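Peer 1: Have a look at this one.
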Amino acid sequence: MSRRSTTTSTNFGLSWSLVDVISSSTAVFKVPMNGGCDLWIGCARWLRDMKVLTTDKNGTMLEFASVLRDGILLCRLANTLVPNGIDQKKIMRTNQPSPFLCCNNINYFAMFCKTYFNLEDADLFTAEDLYYMNGFQKVLKTLSFLSHTKESLSRGVDPFPDTDNNQEGTSNGSEFEDDVEIYQSLHDNIENVDPNRTIYGPITSADPEEQQSEQLYDRIVTNRKPSMNENDLQNTPTLKRNRCIRELYDTEKNYVAQALVTIIKTFYEPLKGIIPTSDYNIIFGNIEEINVLHTALLADLEYPVKVALGLSDATPPRPISLNECVPQTIGEVFIKYRDQFLAYGKYCSNLPDSRKLSNELLKTNEFISRNINELTAQGNCKFGMNDLLCVPFQRLTKYPLLLKELQKKTDLASPDRKSLEEAVEVMEDVCNYINEESRDTNAIKVIDEIEQSITDLSMPLNVKLHDYGRVNLDGEVKMAESTLTQAGKPKQRYIFLFDKVIVVCKAANKVMAAKTTGASARTNTFTYKNAYVMSELTIDKNASLDVKSGGTITRRTQYVIIMTRDRNENNEITQLTFYFKNEATRNNWMTALLLSKSNVSPTDYLRDTNHKVAFHSFRVDVKNPATCDVCDKLMKGLQYQGYKCESCNMSMHKECLGLKKCEAVRKSTHETRSSQSFNCNRPRFHIHEGDIVVANSNSTPSDLSYLQFAKGDRIEVIKMQGHNRFTGCLINNRNRTGLVHLDHVSQSRTTSMIGLSPIDSPAGSIAPRVVRNESTVLPNKLLSDGSSRSLSGPHGSRSSRNSSSSTINGSMDSVPRQQDYVNTEISEFLWYMGEMERAKAESTLKGTPNGTFLVRYSKNRKQTAISLSYKNDVKHMIIEQNSDGKVYLDEDYIFNSTVELVQYYRSNNLIEIFAALDTCLKNPYSQCKVFKAVHDYDAPSPNNEGKFLSFKTGDIVVLLDTVGEDRGWWKGQVNNKSGFFPLSYVKPYDPATEGSSSPVTPTSSSS
C-alpha cells in the first residue's frame, strides 16, 4: 500500500467572486457571490469553532467540498455533537479515494442524523449528493440544521447562517434552493482536486484521539525537564550525543516502569477472572509479551549505555547461554530484538477493538467499571487504563526517531556508527511491518464488507474475496464488454479492482431499516455481473481517446482504457473498454490497473534474471518471520507480501526481483546441454488449446489459482501456460476455470489435435517468467447483446481454420526431418507466408507494430526464418536444425518442430535468448490490417496530445481502431506515432501485388 503537501490560500470576504482553482492554474467557474458564499464560508467557520476543522483559513469552495467528501470529518462532527454517536471502529479510512468507503462513512453520518435528531429525508443529503457533488447545497442545509441544535449551541458556537429570526433550524430556508447554480461546477471539477494538497489537507489525518495519545505519551514517558540552553558554551558534540543516549535510556526506563509495569500490576493481573476471558483477551491483547520484551531490552541496554557515556561502573553482563551473544553497543541491542518487536503487530492491530470494548464495559457493566475505578485509585494512577494501553503504540513509533538522532550525533569514525545505522534500518523495517499488518487487518475487514455488499455473489467453500489481494481502486465506470463477434454497449458499472481480479458489479442502492429507530438510510449494495483475471488481460497503454457522435471528431471526446483477453470462442468476452469523462479519472484508473497487472505479472522487474515467480502469501509467524532473500528485510503484511521463485525457491520483495539472478537456471541449462535425451518435466502426451482431457485423480488444491475437479471430470484446455500446466475449465461447468497440471489428466479419445504447444518440447520446463495464478472461483457471465455490431476480422474465426488440421499431428514420428521444402504442417498456420526472401519480408513488415511477425522459407539459404517487426526495424532469426531433426533459435532451447518453436515464443519473451529483443511473437502479419496512404494528411494545429496522425503519400498505415468510422475517421499508426486520420486518405495495402513498387533497401546477404 501518504505524502502530503499544502498550498497557500487567502481569506476571502463576502464581496468576492468565486474562482475555483484546479492544479493552481485554471479558473473553472465564476459567478457573483451571494448567499451561497455566505453559506459555505459560514459552514467552514462553524466546523472550525466545533474543533472539527483545525485550519484558521478558508480555501476555495471546491477545496472545502473535497475534504468533506470521504465522510470522515462528518463522522468526527457527529461524535463531537454526541460522544460515541458513531462507532469509531466503523469509520473507514483509506490511502486512496474509494467511493465504497466514502459512501459508507456518509451513510453512517446520515443514520446518526436520523437516530439522534430525527431528521427527515427532506432535511438530509445522500451519499451521492456529497461524493459525486450532485447536491452540495443539501449538505450545507443538513449541517446548518445541526448548527442550530442545542448540542451545538450549548458549546457556545454560533450557528450558520447567522440569522436573528431563526434559531430552530434552517430546513426550509430558501437560500439553499436559490443558489443551486453556484454549486454546479463542483460535480465537473471535484475529481481534479486532491484534498491532501489543499489548505485543508492536514486536517483529514488529524485524529483527536491520536493527538491526545501523543500528549499522554509525553507526560508518562518523556517527562521532559528543563535542560541547558542549546547555545551554552559547553554544549559540545559529546554533550549533545550524551543527551541523546540519556533520552533513549531514560525514556525506556519510564516506559517500562510507568506504563508497562503499571498496566501489568494494576490492571492486567487483578482483572483476570473479573472480566470474561474473551473480553479480557481483547482488551489486553499480548501486553504481557511486550512487557517481557522491554524488560529484557532495558537490561541489555544498561551496559552499552554506560560504555557510551564513559561511566566507570560499566560491567559487561554475563551471557545466560552458550549461544547468546551479549550486545556490546546500543545498536546491537535493537538488532538483537528485531523479531521480538514484531509482537507489536498483533497489539497495534487489536488496539481499536480494545478501546471500543473497554469503553463499552465502563459504560454498561457497573461491576467491571467499579473494579477498574477502585484499582485505579489503589494504584495511585494518574491515568486511566484505556490511556495507558495506548502508550505502547506511541512508544514503538519513537525508536526510529531516537536512534536516527543518535546516529546523526555519532562520529563517522566511531565503532558504534555502523551498528547504529543498521539499528535505524531494523527499527524502520519493524515499524513498516507493523503498519502493513495493521493496514492489511483493516483492508481485510473492508473487503469482507464489500463481499457482503455484493448480494448475489456466491463464493466457494473456504474462499473469501480478500483471497484475491488488496483493492487498488473502486468506483463507477462506464464499461463495454465485447466478444469476437459483438461489440458491447457501454453500461454503467461499479468496478472493484483487486490485485488478481476485476470484479464487475451494478450498483443497487437499497433502503435498509435502522435497527434502533425504524428510520431508513441508504447503504451500498451491488449485484454481481462478471469477473476477469488480471493475468489474462493485456492493457493497451496507448489508447486514450474515443470520439462519439456529432459532425466532427472533436465533439463528445471520451477518455478510454482498452484491455484485451485471449479467448477463441465467439461468445467469450475478448475486450473490455472503460470510458471516462476526464483525463484525470482515466489516469487514476490506468495507474491502478497497471499496479494490479504489475503485482501479478512483474515482468518489468524480472528482466534478465530468469526467475519464474508467483505472487505469494507467506506464512505470518513472528517467531520465525519471513524475510527477503535479497535485502534480508521483513516480508510485510498479512498476504501477498512478495514473490517466490519456483526454480531457486528465493523469496523476494517486488523491488528486489531484478537485483539477483536465478541460480537454478544456470544449473538446469548446464544439465540440458549435457543430457538432452531426458527431461523429467516433459509431458507424456501432447495437448493443445481446445482439446478435451480427462482427470485421472481428484484435485482439491490449496492454491486458489488451480482448478478443483474430481476423477473422471472432462476438462477443456483454454490456454497453455508452460511448466506442464494449462488453464482449463470443466466441461459441465465452464464458469469454473483455473490451472491444471498435466500429471492430473490424460488424453480423451475424442481429443482433437489442432496444433503443437510449447509444453511438449524438451524446453517445456522453461516456463514464462511470471507464473500466472488465475482465478478459480469467480463465475463469468457471457455477453448476450444481440444489437451489437460485428468485430470479426477478415479472416474470421481461428477455430474454423484450425479444425481442418485436426489429424495432422497425430504422431511426432510422421513429421519429416528434411527441411528443403515447404512443410505442409506449417502451411496450416496464419503466420506462415511460404517462400519469401529477406528484402520482401522487410518491405512487408515495414511500419507494423512491435511484435508483428511472419515465418518464411528462404529459397536461397534453404532454411526457415522468422522476421519480426521491432522498434521501427525488422529483425530476422534463422531457425537452425540439428542432426536429430530438432529445431532451435538457441541451442539451449530445443524443439521438435517449427510449429512448436513458434508457439513457444508467442508466449515467451525472446529476451531469454536475444538480449536486444524484448518482445514475444505477438501478432501474425496476416492478421495485421495494413493500408497505404494515397494522399498527404497534415494534422490540424494545435494537435493537442497528438490526437491526429500526420502522414505522407506512400506511407504504410497500420489500422489500430475503427472508432469514428461512421464519421469518416479511423485510428492508425505510422512508425511509432498513432492518432486519428481520414479513412478516405488510405487504401488497402497488399505487398504481394505491390512488391515491385515497394521501397526496398538492398542488403549484402539474403536469408
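Positions of Cβ are set from backbone N, Cα and C atoms, glycine also.
So Swiss-Prot lists these for the protein:
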- 470-598: domain 'PH' (DOMAIN)
- 688-750: domain 'SH3 1' (DOMAIN)
- 831-925: domain 'SH2' (DOMAIN)
- 926-991: domain 'SH3 2' (DOMAIN)
- TYR183 to Phe: Leads to a dominant hypercontracted and uncoordinated phenotype; when associated with Y-200 and Y-217 (MUTAGEN)
- TYR200 to Phe: Leads to a dominant hypercontracted and uncoordinated phenotype; when associated with Y-183 and Y-217 (MUTAGEN)
- TYR217 to Phe: Leads to a dominant hypercontracted and uncoordinated phenotype. Leads to a dominant hypercontracted and uncoordinated phenotype; when associated with Y-183 and Y-200 (MUTAGEN)
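Surface or core, plus neighbours and distances: that's what I need for these features.
Peer 2: For the domain 'SH3 1' (688-750), the mean pLDDT of the prediction comes to 79.
Sorting each residue of the domain 'SH2' (831-925) by its DSSP state yields 22 helix, 36 strand, 37 coil.
Taken residue by residue with DSSP, TYR183 (mutagenesis position) is part of a helix.
Cβ neighbour count for TYR217 (mutagenesis position): 22 (other Cβ atoms within 10 Å of its Cβ, all protein chains included).
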Peer 1: Name the secondary structure element type, per DSSP in three states, that contains TYR217 (mutagenesis position).
Peer 2: helix
Peer 1: To the nearest Å, how far is the Cα of TYR217 (mutagenesis position) from the Cα of TYR183 (mutagenesis position)?
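Peer 2: Cα-Cα distance, TYR217 (mutagenesis position) to TYR183 (mutagenesis position): 44 Å.
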Peer 1: Have a look around TYR183 (mutagenesis position) and count the other CB atoms within 10 A of its CB, chains all included.
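Peer 2: Looking across every protein chain shown, the total is 24.
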